[in-house]
Amino acid sequence: MDQFKTHVLGLASLSLALLVALPARGASLQKVNQSEWGADGLPSYVNMYIYVPDKLATKPPIVVAPHHCQGNGQGTFSEMSSLVSIANTSGFIMIFPEATGQNCWDAGSTRSLNHGGGGDTGAIVQMVKYTLAKYGGDAGRVYSVGGSSGGIMTEALLGVYPDVFMAGVSLMGVPCGCWAEGYNDVTGTGSSAQWSGPCGGGNVTKTGQQWGDLVRSYYPGYTGHRPRLQHWHGTADTILSYKNMAEDIKEWTNVLGLSETPSGTDTPKRGTTRQFWKSACGYTVYEAFSMDGVGHAVPFDGPAVAAYFGLDRAGGQDPETAACPGAVPGGSDTGGAGGATGAGGAGGEAGTGGAGGEVGAGGAGGEAGAGAGGAGGVTVSGSGGSAGSGGAMDTASGGANGQDASAGTGDSTGGEGSSSGCSCAVGNDARDAGAQAGFLLAALGLLLGRQKRRPR
């Protein structure tokens, strides 16, 4: 009998040890078949990947992250691991669209530059609508962030679908509609000629009114809220010329109804100059960051992006909505009437770190730097794992700091340091540890039953 008890206790101890040793399975990147999210007339080469954290906020916000040329959804998930980690703690959903069939995004065809016209922009918007419906997302908190071709697509999404997107961050992008210059609707996107064409070379110039009219023509009759935007560009960029920064300023200040003269200029960190423009209610709605001597390799800073979107904390309103309640629609995926600007308090500016960066919670508003940490140097941990040190949105050179050395069209993104420690459960089954525990306990019960039937 004593031997039997010893055997049972040993089995129980072993089972307990196995339960303790079970690996924690978290959320993972999942592909969604186009038959589930798509619609007739959308490009067949566009794929959808989605990351849904284990713990979602009530009415979770959504961040779209279009990749660079030669990129894909899986790669962008790794490159933006610091933002994914924040999604785990703040409970927002991330969509990683993929256009590997074309290598780069179509931000120049008449299909993509036409509200409801289909194309790549229409495909991404369809992904957003699917996610809003399936997960009960917040239609007033949909954002986009991307670098190079992903930055170009971000600006196209904001210009063509202002009723869907609240804000965006464009790294090394170009003005909405610029990519249409010389675009061949027959051959489509991905053509190397586009990268050496007039827009890529910074040779497309228009007045602010011309740029604004172009954007407004993509959604005729729309009078609602226009998304806010951050644009980052290196002064030594030879892939997508820095000259596009001046055109971007002319375009978006006109679209947003602002003067081309900035509300202010500062230096949030050494070598980076920020110009910012405030709306009538005092909230910063457009920012242009120039990085001295930087080429096509602007660093991705997940914590700063999250702060700009107001996603560095769980729940709540978009920061612009909170600062200017009368100027921003309450949140409908069809846009709403918009409302006049100028309502709300003095606001506060949403800078991206460094000295100042207002939170803009409506009221007197003081500046409160949105992001700490320099370019690509922040490590953030969340339930999905620890993000590696930041890399750079890079092109052909690569090298240190997690940068990806892939070349191709000269439009690839340096990694988010995925080799330096992202422990996110990418592509693994998120199996329930409770089910595994039940299996072990059942096995233990079977062994105990057999022991009882043995003669003593």
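Cβ atoms are placed via backbone N, Cα and C, with glycine included.
Keep in mind the model shows the original residues, not the substituted ones.
Keep in mind it's a predicted model, so treat the numbers as computed, not measured.
SER148 (mutagenesis position) is surrounded by 35 other CB atoms, counting those within 10 A of its CB over all protein chains shown. Annotation source Swiss-Prot lists active site, nucleophile at SER148 (among others).
Feature annotation from Swiss-Prot assigns active site, nucleophile to SER149 (among others). A 10 Å cutoff on Cβ-Cβ distances gives SER149 (mutagenesis position) a total of 33 other Cβ atoms nearby, all chains included.
Here Swiss-Prot flags SER386 (among others) as active site, nucleophile, drawing on a curator's inference.
The active site, nucleophile feature in Swiss-Prot is assigned to SER412 (among others); the stated evidence is a curator's inference.
Here Swiss-Prot describes SER148 to Ala as a published mutagenesis experiment; the accompanying note says: About 30% decrease in acetyl esterase activity. Loss of PHB depolymerase activity.
DSSP assigns SER149 (mutagenesis position) to a helix. A mutagenesis experiment is reported in Swiss-Prot for this position, SER149 to Ala, and the note states: About 30% decrease in acetyl esterase activity. Loss of PHB depolymerase activity.
Looking at Swiss-Prot, you'll find the mutagenesis SER386 to Ala noted as follows: About 20% decrease in aryl esterase activity. Loss of carboxyl esterase activity. Loss of PHB depolymerase activity.
Quoted from Swiss-Prot, the note on mutagenesis experiment SER412 to Ala is: Loss of PHB depolymerase activity.
Listed in Swiss-Prot is the mutagenesis experiment SER419 to Ala, annotated as follows: About 90% decrease in aryl esterase activity. About 80% decrease in acetyl esterase activity. Nearly loss of paraben esterase activity. Loss of PHB depolymerase activity.
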